[in-house]
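Quick look at what Swiss-Prot lists:
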type    : residues : note
MUTAGEN : T46 to V : No significant effect on 3D structure; when associated with K-51; E-55; V-57; V-68; K-73; E-77 and V-79
MUTAGEN : A51 to K : No significant effect on 3D structure; when associated with V-46; E-55; V-57; V-68; K-73; E-77 and V-79
MUTAGEN : T68 to V : No significant effect on 3D structure; when associated with V-46; K-51; E-55; V-57; K-73; E-77 and V-79
MUTAGEN : A73 to K : No significant effect on 3D structure; when associated with V-46; K-51; E-55; V-57; V-68; E-77 and V-79
Amino acid sequence: MALSLFTVGQLIFLFWTMRITEASPDPAAKAAPAAAAAPAAAAPDTASDAAAAAALTAANAKAAAELTAANAAAAAAATARG
């Protein structure tokens, strides 16, 4: 019951905040369409950014796989010892 009341309180606060935001929009939000219309030359190189992100993701996945394998080996050794 307490969790439900807390959730209802959060929703009320969320909608209250949204109502205030809609009543007085952020000036930076008005400037966003102008920034989106910037020339393509000012845009970052998304291909190299994507390649860097893919390399980072692959490195993180490899590290996670190695850690998982090490943990599994340690758990198997501990189980074998009894």
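Cβ atoms here come from the backbone N, Cα and C positions, even for glycine.
These figures come from a predicted structure and were not determined experimentally.
Here the features listed in Swiss-Prot are painted onto the structure.
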{"residue": "T46", "record": "mutagenesis position", "contacts (Cβ under 8 Å, 6+ apart)": "none"}
{"residue": "A51", "record": "mutagenesis position", "contacts (Cβ under 8 Å, 6+ apart)": "none"}
{"residue": "T68", "record": "mutagenesis position", "contacts (Cβ under 8 Å, 6+ apart)": "none"}
{"residue": "A73", "record": "mutagenesis position", "contacts (Cβ under 8 Å, 6+ apart)": "none"}
